[in-house]
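Shown next, in structure tokens, is the structure this report addresses.
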Amino acid sequence: MEANHQRNDLGLVALTMLAQYHNISLNPEEIKHKFDLDGKGLSLTSWLLAAKSLALKAKHIKKEISRLHLVNLPALVWQDNGKHFLLVKVDTDNNRYLTYNLEQDAPQILSQDEFEACYQGQLILVTSRASVVGQLAKFDFTWFIPAVIKYRKIFLETLIVSIFLQIFALITPLFFQVVMDKVLVHRGFSTLNIITVALAIVIIFEIVLSGLRTYVFSHSTSRIDVELGAKLFRHLLSLPISYFENRRVGDTVARVRELDQIRNFLTGQALTSVLDLLFSFIFFAVMWYYSPKLTLVILGSLPCYILWSIFISPILRRRLDDKFARSADNQAFLVESVTAINMIKAMAVAPQMTDTWDKQLASYVSSSFRVTVLATIGQQGVQLIQKTVMVINLWLGAHLVISGDLSIGQLIAFNMLSGQVIAPVIRLAQLWQDFQQVGISVTRLGDVLNSPTEQYQGKLSLPEIKGYISFKNIRFRYKPDAPTILNNVNLEIRQGEVIGIVGRSGSGKSTLTKLLQRFYIPENGQVLIDGHDLALADPNWLRRQIGVVLQDNVLLNRSIRENIALSDPGMPMERVIYAAKLAGAHDFISELREGYNTIVGEQGAGLSGGQRQRIAIARALVNNPKILIFDEATSALDYESEHIIMQNMQKICQGRTVILIAHRLSTVKNADRIIVMEKGEIVEQGKHHELLQNSNGLYSYLHQLQLN
């Protein structure tokens with residue numbers, strides 16, 4: 001009976017953790033009620049059905065240990081004895097396995113022997129159906145197919161123009177043949193004049209059509225470029241906060257900049273060269289008519305180009321990958337250095353930073369040079385094949401002319417036609433580095449575009465928030481193998497109540513507000529506003545109705561008015577001024593020469609720290625949110641500015657639910673209730689004077705420290 005109960009607990013815990021990993025919230029009691037019908041725990045079948053009910057795609061497989069590195073992780077290792085555990089990562093180099101022990105609620109690293117002892121060969125692979133749809137519509141070269149279909153009329157016109165260009169290219173060698181074999185032999189000046197005029201007309205049409213094709217093609221690809229750029233930025237802003245917290249800013253910027261490579265590829269000569277190559281069969285037919293032997297030489301050279309490209313491509317791709325990695329490191333270091341310029345100058349560490357930059361730059365230049373050398377070798381190999389074919393054709397063609405099987409005019413025409421065939425091949429071979437580069441760019445950009453955006457079940461968009469907040473049995477960690485940040489937190493906040501949250505650093509205060517903003521979904525439990533589960537809510541609907549002021553706020557390089565009215569640019573000036581007065585910002589803004597039209601500079605560099613903070617507070621208040629979060633919002637203010645805000649606090653809090661997070665207890669002492677947190681748990685709560693009566697409590701201890 002105990003084993004069954006244990007299996008029930010571990011199966012449910014595993015399902016909860018995997019659902020959280022895929023940004024899906026669940027109620028364990030509801031799952032137990034629906035699928036644990038006999039009270040003996042979730043069986044394999046009921047576990048799979050429960051996962052399906054949560055919009056998870058779960059599949060039970062049997063896998064040998066030697067092939068575990070090929071599966072998508074994390075996965076559930078299913079045990080017949082009920083002692084299931086999560087497989088998080090396989091380290092093939094060191095034969096180690098990162099697992100999560102559900103019984104001990106802690107990550108474990110197992111050796112090969114230890115893992116073999118507990119692994120029974122059964123896995124449950126879990127993916128969200130949203131991610132499955134994302135994989136089917138993932139960003140790669142196939143993404144451009146719908147775009148091509150969308151502009152199929154324009155591309156069809158380009159195709160028709162290309163056909164005419166190939167016909168004109170076919171006519172020119174024929175004219176030269178007539179001149180060599182007929183006009184020169186018979187001294188036909190009238191025929192020469194006619195052919196010259198006709199050739200001039202053909203050349204004019206060819207130039208016009210070629211320019212028209214380039215214009216239409218570039219116009220179409222520019223539209224695709226705009227669509228891709230717009231899609232990229234929208235997707236980037238829709239990604240969850242965890243995406244940005246787990247990546248360096250420079251890495252993300254480097255990936256976004258790969259759009260330039262794709263843009264250059266789309267608007268360059270590569271695609272028109274592909275079109276020219278597709279019509280080569282027309283030339284082959286005419287060339288075969290002239291001389292099958294010479295045509296076979298040309299055809300025989302094509303596999304040489306292909307084989308040479310196949311040989312060079314893998315090496316080139318590896319070197320391009322390395323070049324991108326070095327470039328991303330440089331980009332990240334540059335962004336980090338510029339962002340931290342005040343610290344660098346204050347600590348006089350510019351020489352150390354310069355030394356690091358020089359080393360990274362040298363590494364990038366070396367990597368770039370290796371790419372250039374290999375690309376040059378590739379191009380010279382193509383030139384070698386081309387020159388060899390030219391020599392063979394010259395020798396064989398001369399033999400055919402001498403033997404009378406081919407006229408001089410036909411030989412010249414044949415060489416011109418072969419040039420039309422080989423030219424796009426050579427261009428493509430020379431552009432092969434661009435093909436490889438754009439392939440890597442698509443992959444790197446796919447890292448952004450294929451990352452799942454913030455998902456929510458049911459698109460729950462409700463009317464205006466009233467402000468009743470409930471945290472029920474909240475358990476949360478940022479990663480499956482990370483320590484628990486919040487553990488069994490239960491908290492009810494009444495509508496219009498002012499709550500102060502205090503505690504040591506790392507106690508989980510800010511994490512609680514991140515869950516309230518739905519930046520994350522709890523591993524266990526529910527966060528509710530007005531009785532509605534935020535796991536099912538539209539994040540944009542929620543965040544529009546919550547005002548947040550952090551310790552370090554970012555202002556955009558716009559005017560003060562635009563920064564305050566960021567969410568509604570058409571907002572009446574009266575509302576902007578009222579919010580600024582509440583935040584204690586109106587007086588210093590009025591003293592500025594441009595007033596509310598003053599440009600604040602990048603990240604508010606033109607203002608002091610206290611001024612930036614007051615504008616951020618005004619920005620949070622201007623929409624009259626029903627829930628207001630101050631996360632160390634006044635810690636960066638001078639005492640005068642803080643005094644102004646605290647004087648206005650009664651007006652600020654009126655009609656709102658307010659959460660004040662602070663280290664300075666003076667900020668929260670007038671709150672309706674103070675919550676004291678320690679190691680992810682609520683250890684005390686009450687009013688200021690009530691908490692001080694407990695001399696052994698954490699609040700009293702912190703208060704005494706600040707008094708001293």
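Cβ from N, Cα, C; glycine included.
Heads up, this one's the original sequence, none of the swaps are in it.
Features as listed in Swiss-Prot:
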- GLY503, ARG504, SER505, GLY506, SER507, GLY508, LYS509, SER510: ATP binding site (BINDING)
- 1-126: domain 'Peptidase C39' (DOMAIN)
- 155-437: domain 'ABC transmembrane type-1' (DOMAIN)
- 469-704: domain 'ABC transporter' (DOMAIN)
- SER46 to Ala: In strain: Serotype A2 / PH278 and Serotype A2 / PH494 (VARIANT)
- ILE65 to Val: In strain: Serotype A2 / PH494 (VARIANT)
- ASN101 to Asp: In strain: Serotype A2 / PH494 (VARIANT)
- GLN104 to Lys: In strain: Serotype A2 / PH494 (VARIANT)
- ASP322 to Glu: In strain: Serotype A2 / PH278 (VARIANT)
- TYR468 to Asp: In strain: Serotype A2 / PH278 and Serotype A2 / PH494 (VARIANT)
- GLY655 to Asp: In strain: Serotype A2 / PH278 (VARIANT)
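Shown on the structure are the features that Swiss-Prot records.
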residue	record	DSSP class
ILE65	variant position	helix
GLN104	variant position	coil
ASP322	variant position	helix
TYR468	variant position	coil
ARG504	ATP binding site	coil
LYS509	ATP binding site	helix
GLY655	variant position	coil
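Between ARG504 (ATP binding site) and ILE65 (variant position), the C-alpha separation comes to 44 Å. Every protein chain considered, the tally of other Cβ atoms within 10 Å of the Cβ of GLY506 (ATP binding site) stands at 14. A sphere of 10 angstroms centred on the C-beta of SER507 (ATP binding site) encloses 22 other C-beta atoms.
When the alpha carbons of GLN104 (variant position) and SER510 (ATP binding site) are compared, the span between them is 27 angstrom.
There are 17 other Cβ atoms within 10 Å of the Cβ belonging to ASP322 (variant position). Cβ contacts within 10 Å of SER505 (ATP binding site), excluding its own Cβ and spanning all protein chains shown: 7. In sequence order, THR511, MET677, GLU678 are the residues of the same chain, not among GLY503, ARG504, SER505, GLY506, SER507, GLY508, LYS509, SER510, whose CB sits within 8 A of the CB centroid for the ATP site. Cα of GLY655 (variant position) to Cα of SER505 (ATP binding site): a distance of 30 Å.
When Cβ atoms from all protein chains are considered, those within 10 Å of ILE65 (variant position) total 14, not counting its own. Between the recorded positions SER46, ASN101, GLN104, SER510, the minimum number of other C-beta atoms within 10 Å of a residue's C-beta occurs at GLN104. Taken together, the residues of the domain 'Peptidase C39' (1-126) have an average pLDDT of 79. When the Cα atoms are compared, GLY503 (ATP binding site) and ASN101 (variant position) turn out to be 30 Å apart. Each of the recorded positions GLY503, GLY508, GLY655 was scored by other CB atoms within 10 A of its CB, and the lowest score goes to GLY655.
With the fewest other C-beta atoms within 10 Å around its C-beta, ARG504 stands out among the binding-site residues ARG504, LYS509.
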